[in-house]
Amino acid sequence: MAEAGTGEPSPSVEGEHGTEYDTLPSDTVSLSDSDSDLSLPGGAEVEALSPMGLPGEEDSGPDEPPSPPSGLLPATVQPFHLRGMSSTFSQRSRDIFDCLEGAARRAPSSVAHTSMSDNGGFKRPLAPSGRSPVEGLGRAHRSPASPRVPPVPDYVAHPERWTKYSLEDVTEVSEQSNQATALAFLGSQSLAAPTDCVSSFNQDPSSCGEGRVIFTKPVRGVEARHERKRVLGKVGEPGRGGLGNPATDRGEGPVELAHLAGPGSPEAEEWGSHHGGLQEVEALSGSVHSGSVPGLPPVETVGFHGSRKRSRDHFRNKSSSPEDPGAEV
């Protein structure tokens, strides 16, 4: 049986498993590449002795049930130990666990108590405080802040820069005193105003309207319409285009612009209402034309005037001739 304190395997165990060195290692055990001279026997046992372990479990094999406890729990914690391994592997494992035990001994008792519970489990570390210990130490060594002194106003520190005004000699005023002061001021202003000033037109409230200027909208369109009606009435009188009229004798009749009136315009309505859309422009007798045959009845020329607006470009002036440049054909 291997001793728990030394960690060295016994000769009896090594002789018992000496024939099993050619077996392959288990998948659950892994070694580094540097351990080329090591071999893991198939019957190697891993043993971890914890404070809760029982003394009867050391002699029991892997297939045998553990024996009932026959004594008290060991007082000290025994290190981790593997049985059935080579001396090199056992030495490495012992060195590793010795370093861990040394680090645990060097740790302060308060840290060990907070990091490990009574049953061997790890506890969650305490949350850090709001300020670090270095910061708190620096604040502790710092001198207490002196009380803040309010700043001195500039008019106290430099009174020569300021001018002091006082209202001690001013009497208390009220609404009645303000009203009396205003009326006295207005009375003095009215007395100082000149009386021989002549107001311009429409400024005197007592005027009767003499000399006023009245602005009204011009009625040029209405007057032009009445004038046009009057001219058309004179043209439409009987006997205007007879033989006694010199204008008719020359073959020239009155020129009317009724065809330029737009639809719905007042001129078109007046033209249609008075003449019914049919206007006699000129009445010429047969003797006026040079090629007329005597004895024929006189011919009357009738012009039809519509209310549709036409462009002036389609009409030729009487003074222009087809031979003139720019004349329309």
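For all residues, glycine too, the Cβ spot is worked out from N, Cα and C.
Here is what Swiss-Prot records for this protein:
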- TRP162 to Ala: Loss of interaction with PRPF8 and SNRNP200; when associated with A-165, A-201, A-202, A-315 and A-316 (MUTAGEN)
- TYR165 to Ala: Loss of interaction with PRPF8 and SNRNP200; when associated with A-162, A-201, A-202, A-315 and A-316 (MUTAGEN)
- PHE201 to Ala: Loss of interaction with SNRNP200; when associated with A-202, A-315 and A-316. Loss of interaction with PRPF8 and SNRNP200; when associated with A-162, A-165, A-202, A-315 and A-316 (MUTAGEN)
- ASN202 to Ala: Loss of interaction with SNRNP200; when associated with A-201, A-315 and A-316. Loss of interaction with PRPF8 and SNRNP200; when associated with A-162, A-165, A-201, A-315 and A-316 (MUTAGEN)
- PHE315 to Ala: Loss of interaction with SNRNP200; when associated with A-201, A-202 and A-316. Loss of interaction with PRPF8 and SNRNP200; when associated with A-162, A-165, A-201, A-202 and A-316 (MUTAGEN)
- ARG316 to Ala: Loss of interaction with SNRNP200; when associated with A-201, A-202 and A-315. Loss of interaction with PRPF8 and SNRNP200; when associated with A-162, A-165, A-201, A-202 and A-315 (MUTAGEN)
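Each of the mutagenesis positions TRP162, TYR165, PHE315 was scored by the number of other CB atoms within 10 A of its CB, and the lowest score belongs to TYR165.
Its Cβ placed at the centre, ARG316 (mutagenesis position) has 13 other Cβ atoms within 10 Å.
DSSP assigns PHE315 (mutagenesis position) to coil in the three-state reduction, outside any helix or strand. In this structure, the C-alpha atom of ARG316 (mutagenesis position) lies 94 angstrom from that of TYR165 (mutagenesis position). Separation of the C-alpha atoms of TYR165 (mutagenesis position) and PHE315 (mutagenesis position): 92 Å, rounded to the nearest whole number. In this structure the C-alpha atoms belonging to TRP162 (mutagenesis position) and PHE315 (mutagenesis position) are separated by 92 Å.
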